Amino acid sequence: MTSKVGEYEDVPEDESRLTEENVSVPEEEVEDEDEEEDDDDDHIYINEETESGREKVLVSHAPQERIVPPLNFCPVERYLYRSGQPSPVNFPFLLNLKLKTIIWLSNEEPQDTLLEFCDTHRINLQFAAINPDAGEDDNPWDGLTEHSIINVLQTIVTQENYPLLVCCGMGRHRTGTVIGCLRRIMGWNLASVSEEYRRFTGSRGGRILVELLIEAFDTNLVKIDKNKAPSWLLTALE
């Protein structure tokens with residue numbers, strides 16, 4: 001009787017051991033799932049436009065340097081850009097554009113760092129004096145003259161100067177004036193030109209004198225050589 005009792009006593013012990021083993025299996029599986037989730041946390045995903053639509057793309061490593069565009073940066077047309085004055089934090093971004101020409105709209109020189117950047121990377125920095133006849137008492141940040149606008153646009157309508165960036169202190173009014181006159185050459189209506197100009201002027205809004213200058217600008221003063229003009233301009237002129 002004693003041995004039988006022992007046999008009956010062993011049964012629940014085996015069942016208990018089997019139960020513990022069964023419980024331990026899902027715990028290991030849960031740990032594996034946690035490890036997989038931890039691995040996913042090490043990855044970086046970005047949303048990217050593809051031929052099949054917007055997809056989530058895995059990036060193995062974060063960028064090693066900061067890529068920061070200049071203030072009010074925006075593409076205008078293919079290889080033509082606009083912005084405020086670039087600072088050193090923007091230089092890695094500008095290098096990716098492979099710029100050949102930067103047009104600076106001011107009577108004053110840009111920052112020394114921008115001068116050094118252009119010299120180091122062989123970028124043609126073109127000074128477009130907004131008022132060549134200005135005296136010492138004149139405001140160097142006044143609006144552009146018709147003569148200076150024409151000179152800038154002659155550079156813009158010549159493909160050999162591309163990729164090209166047009167910039168001023170804040171990338172608002174003087175840059176907006178040049179781009180607005182370019183849009184007139186391209187055949188844009190005044191409502192669309194004004195809307196684009198005001199998009200960059202911020203909470204203060206646009207300047208009525210700038211819009212009047214753009215409206216009154218004689219587009220025939222800009223001479224376009226179709227053999228040297230950018231393809232997007234030729235398309236607009238068709």
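Note that the numbers count up from 1, one per residue, in the order the chain is shown.
Glycine is treated like the rest: Cβ placed from N, Cα and C.
Here the original residues are kept at every noted site.
These numbers come from a predicted model, not from an experiment.
Taken from Swiss-Prot, the feature active site, phosphocysteine intermediate applies to Cys168. For Cys168 (active site, phosphocysteine intermediate), the number of other Cβ atoms no farther than 10 Å from its own Cβ, over all displayed protein chains, is 26. DSSP assigns Cys168 (active site, phosphocysteine intermediate) to a strand in the three-state reduction.
Annotation comment: Swiss-Prot describes 72-230 as domain 'Tyrosine-protein phosphatase', evidence class sequence analysis.
The note that Swiss-Prot attaches to the natural variant Arg66 to Cys is: In strain: SK1. Look at Arg66 (variant position): DSSP puts it in coil.
All protein chains considered, the CB of Arg66 (variant position) has 9 other CB atoms within 10 Å.
Regional average pLDDT for the domain 'Tyrosine-protein phosphatase' (72-230) in the model is 91.
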